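S.K.: In case it's useful when we look at the structure, here is the feature table from Swiss-Prot:
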type	residues	note
MUTAGEN	K90 to T	90% conjugation efficiency
MUTAGEN	C147 to S	1.7% conjugation efficiency
MUTAGEN	C478 to S	1.5% conjugation efficiency
MUTAGEN	C501 to S	1.7% conjugation efficiency
MUTAGEN	C509 to S	5.4% conjugation efficiency
MUTAGEN	C517 to S	0.4% conjugation efficiency
MUTAGEN	C548 to S	0.1% conjugation efficiency
Amino acid sequence: MKRILPLILALVAGMAQADSNSDYRAGSDFAHQIKGQGSSSIQGFKPQESIPGYNANPDETKYYGGVTAGGDGGLKNDGTTEWATGETGKTITESFMNKPKDILSPDAPFIQTGRDVVNRADSIVGNTGQQCSAQEISRSEYTNYTCERDLQVEQYCTRTARMELQGSTTWETRTLEYEMSQLPAREVNGQYVVSITSPVTGEIVDAHYSWSRTYLQKSVPMTITVLGTPLSWNAKYSADASFTPVQKTLTAGVAFTSSHPVRVGNTKFKRHTAMKLRLVVRVKKASYTPYVVWSESCPFSKELGKLTKTECTEAGGNRTLVKDGQSYSMYQSCWAYRDTYVTQSADKGTCQTYTDNPACTLVSHQCAFYSEEGACLHEYATYSCESKTSGKVMVCGGDVFCLDGECDKAQSGKSNDFAEAVSQLAALAAAGKDVAALNGVDVRAFTGQAKFCKKAAAGYSNCCKDSGWGQDIGLAKCSSDEKALAKAKSNKLTVSVGEFCSKKVLGVCLEKKRSYCQFDSKLAQIVQQQGRNGQLRISFGSAKHPDCRGITVDELQKIQFNRLDFTNFYEDLMNNQKIPDSGVLTQKVKEQIADQLKQAGQ
């Protein structure tokens with residue numbers, strides 16, 4: 001028996017060296033030739049037209065539990081029973097038990113070749129050899145992942161200051177007296193004109209004039225015009241009287257006039273004739289103090305946001321108001337401000353994994369929906385993540401031999417053909433299951449449900465958060481449905497539809513809600529978002545009224561499944577696959593070899 005064991009090992013090594021590389025290359029070439037044929041040929045295939053005697057519901061359908069079934073149901077039990085009791089099983093068992101034993105001769109040529117391979121193993125597959133060299137090769141592969149996240153939204157309030165006056169007003173009388181002959185006069189168009197600048201502003205409540213008789217003995221009549229009022233003057237007579245002026249008011253700094261002719265007959269005046277004018281003016285007396293009034297403009301409820309920045313938009317300094325001819329001035333350090341509020345904080349959402357991975361880079365992003373004010377609230381982001389594959393090869397002359405199972409991946413790249421094919425088949429199977437369950441005229445597949453969450457006026461109570469639920473105390477106010485929706489979002493079962501104001505008072509929004517379409521599986525979410533919306537451009541409705549209807553059969557046939565990205569489904573697929581443990585396989589091979597050696601020694 002000890003002599004036979006090296007022979008068996010030599011046999012295995014010889015066969016592995018001689019055939020592994022050629023068989024592997026042949027299989028790899030064949031796989032690349034038929035790549036993609038399965039998924040393209042299955043689309044639009046009608047089995048009843050191509051398969052004679054096709055039956056859509058054979059008896060064997062009782063063993064099929066759907067793509068989500070955990071096992072094969074009764075198929076295993078029925079198979080075991082048939083093997084033990086059926087004629088076919090009995091025949092196979094008897095043939096196996098009565099089969100003559102194979103006696104291996106130590107002198108067989110293939111055993112001798114195997115021994116030779118064992119003796120030269122290090123030079124064949126090791127890192128040594130006269131004409132061979134071991135090399136490391138590596139390859140980078142980039143995979144795109146799409147995720148969703150909230151963006152930070154900033155809104156602004158403005159505060160503007162204006163200067164106003166406060167105080168009281170009283171009235172007093174002022175008496176103004178003038179002697180016209182003592183004032184400078186100018187000759188204008190044959191008239192002597194005296195201009196008098198008023199020192200006050202007010203209403204003339206009494207006007208009085210007077211003059212004395214002159215030295216002239218003859219009568220010299222003329223007209224003196226004062227404040228627009230004509231007065232009759234004569235050199236032979238004196239006068240002392242009141243009059244009602246045409247001009248009723250005086251303005252500080254503004255002149256009024258008195259005038260008469262330069263020559264009357266043969267008499268020529270050298271200046272304005274003597275005349276006293278007395279005016280009693282009612283003047284307003286005010287006592288004012290300047291102060292500042294602030295006005296604010298805010299298109300949203302400040303309770304919905306957090307103040308992050310305040311900046312001055314109109315520089316400070318002195319400003320002046322003039323009232324009743326009097327100037328009032330005051331100083332302000334800033335006359336207008338702009339306050340910045342964050343009304344929505346950024347949330348990494350389902351992008352957390354990729355933003356934390358240094359091998360992932362943001363390649364594109366697109367706004368999913370906007371606020372009523374036009375700000376982007378939510379976006380779809382695409383990250384490209386790099387993964388490196390390395391392997392060890394032996395280069396002998398012009399031939400390259402793979403020393404481990406990774407070198408072909410490093411040379412040609414890892415392929416997701418299997419995962420992609422299984423995902424497409426699973427999507428079609430799931431759609432078929434939905435259709436079969438309805439049996440109606442208006443058949444739909446992958447139907448979802450409209451879900452809502454609220455963003456309360458308290459600011460910190462955001463029940464629409466995509467992450468950080470365990471650390472936010474404000475989330476205690478969220479309902480169980482909102483918490484379930486958050487779980488569905490983390491499992492990538494939702495499609496974001498929009499956001500709207502659900503409670504508004506006096507034009508200010510106090511509460512907002514966000515709407516989603518929630519589906520039962522990742523496959524449904526992928527087909528709905530990428531197929532229905534992405535390819536067919538069918539909307540999910542408005543924020544207030546989401547349209548989460550299923551996909552019709554006609555729409556399903558128009559979707560190109562080979563263009564759908566099933567990356568999110570791959571994770572579940574790979575996590576749920578059952579691959580035998582390598583240690584178990586090794587032990588099983590050892591047991592089989594031991595059994596063969598025992599039989600050979602008998």
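Including glycine, each Cβ sits where the backbone N, Cα and C put it.
Each of the listed features needs to be described in terms of its position in the shown structure.
M.R.: Listed in sequence order, the residues of the same chain lying 6 or more apart from K90 (mutagenesis position) and placing their CB within less than 8 Å of its CB: none are present.
DSSP assigns C147 (mutagenesis position) to a strand. Take the CB of C147 (mutagenesis position) and look out to 10 A: across all protein chains shown you find 21 other CB atoms.
DSSP gives C478 (mutagenesis position) a coil state; it is part of no helix or strand.
Within the same chain, residues at least six positions away from C501 (mutagenesis position) with a Cβ under 8 Å of its Cβ are E372, C509, E511, K512.
C509 (mutagenesis position) carries a strand DSSP state (E or B). Within 10 Å of the C-beta of C509 (mutagenesis position) we count 21 further C-beta atoms, all protein chains included.
C517 (mutagenesis position) falls within a strand when secondary structure is assigned with DSSP.
Within 10 Å of the C-beta of C548 (mutagenesis position) we count 21 further C-beta atoms, all protein chains included.
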S.K.: If you count the C-beta atoms lying within 10 Å of each candidate's C-beta, which of the mutagenesis positions C478, C517 ends up with the smallest number?
M.R.: C478
S.K.: Measuring Cα to Cα, how many angstrom lie between C147 (mutagenesis position) and C478 (mutagenesis position)?
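M.R.: Computed Cα spacing between C147 (mutagenesis position) and C478 (mutagenesis position) is 24 Å.
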S.K.: How would DSSP class C548 (mutagenesis position) in three states?
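M.R.: The three-state answer is coil.
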S.K.: In whole Å, how far is C517 (mutagenesis position) from C478 (mutagenesis position) when you measure between their Cα atoms?
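M.R.: One finds 19 Å between the Cα atoms of these residues.
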S.K.: Could you find out if DSSP has K90 (mutagenesis position) as helix, strand or coil?
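M.R.: Assignment for K90 (mutagenesis position) reads helix.
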S.K.: Expressed to the nearest Å, what is the distance separating C517 (mutagenesis position) and C548 (mutagenesis position) at their Cα atoms?
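M.R.: Cα-Cα distance, C517 (mutagenesis position) to C548 (mutagenesis position): 6 Å.
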